[in-house]
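Enquirer: For reference, the structure I am asking about is given below.
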Amino acid sequence: MKTRIHVVQGDITKLAVDVIVNAANPSLMGGGGVDGAIHRAAGPALLDACLKVRQQQGDCPTGHAVITLAGDLPAKAVVHTVGPVWRGGEQNEDQLLQDAYLNSLRLVAANSYTSVAFPAISTGVYGYPRAAAAEIAVKTVSEFITRHALPEQVYFVCYDEENAHLYERLLTQQGDE
């Protein structure tokens, strides 16, 4: 797994990967944080694609994921997943966050994409504690890629240095980097 999981500090919208994962809200209509940044960088085509998904299925439930085109992003597709709002850890948040990562990975693999970039899902306005969220992310992705050929490359894209070090430390502890 050493060559399959990477930590990058920077702007997820600039990454030339097959799939960028968006930490979306249930409406898929964009919002703040990484969701807003992805929608702004992708342009109106992404919003149009999200509107079509909403017309077909309504809101995207927490823990679920949908895939759309990427608009003006360098990626080929965007997987929109809805992570849980942190409510103290007693509302099944851990399982819902794991599901958000797993369902995203399943869509990437099912569509034969080889590379994917994840933000730190639910750690912004949704308030999930960063360390706990990173542990779930690293564990879930590591377990998935040991059992599946795709995606070949997974990137954890961290906005700041502190979060990047957190992911690097967790990957080192697991022997993945």
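Glycine residues also receive a Cβ, built from the backbone N, Cα and C atoms like all the rest.
Original residues only.
When I checked Swiss-Prot for this same protein, it listed these features:
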- ASP35: active site, proton acceptor (ACT_SITE)
- ASP11, ILE12, ASN25, GLY33, VAL34, ASP35, SER122, THR123, GLY124, VAL125, TYR126: substrate binding site (BINDING)
- 1-175: domain 'Macro' (DOMAIN)
- ASN25 to Ala: 5-fold decrease in catalytic efficiency. Loss of activity; when associated with A-35 (MUTAGEN)
- ASP35 to Ala: 41-fold decrease in catalytic efficiency. Loss of activity; when associated with A-25 (MUTAGEN)
- ARG40 to Ala: Causes a 17-fold increase in the dissociation constant of the YmdB-RNase III interaction (MUTAGEN)
- GLY124 to Glu: Abolishes enzyme activity (MUTAGEN)
- TYR126 to Phe: No change in activity (MUTAGEN)
- TYR126 to Ala: Loss of activity (MUTAGEN)
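Could you place the listed features in the three-dimensional structure?
Expert: Other C-beta atoms found within 10 angstroms of the C-beta of ASP35 (mutagenesis position) number 21, with every protein chain shown included.
Around GLY124 (mutagenesis position), taking its Cβ as the centre, 18 other Cβ atoms fall within 10 Å, counting all chains. DSSP assigns GLY124 (mutagenesis position) to coil, not to a helix or a strand.
When secondary structure is read from DSSP and collapsed to three states, ASN25 (mutagenesis position) falls in the coil class. Residue environment of ASN25 (mutagenesis position) contains 22 other Cβ atoms, counted within 10 Å of its Cβ in all protein chains.
According to DSSP, ASP35 (mutagenesis position) sits within a helical segment.
A helical conformation is recorded for ARG40 (mutagenesis position) in the three-state DSSP classification. Sequence-distant neighbours of ARG40 (mutagenesis position) (same chain, six or more apart, CB under 8 Å from its CB) are GLY30, listed in sequence order.
Listed in sequence order, ALA23, GLY83, PRO84, VAL85, TRP86 are the same-chain residues six or more apart from TYR126 (mutagenesis position) with CB atoms under 8 A from its CB.
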Enquirer: Run through the Cβ atoms and count how many others sit within 10 Å of the one on VAL34 (substrate binding site).
Expert: 24
Enquirer: Near SER122 (substrate binding site), which residues of its own chain have a C-beta under 8 A away, given they sit six or more steps off in sequence?
Expert: ALA23, GLY83, PRO84, VAL85, TRP86, GLU93, LEU97, ALA100, TYR128, ALA133
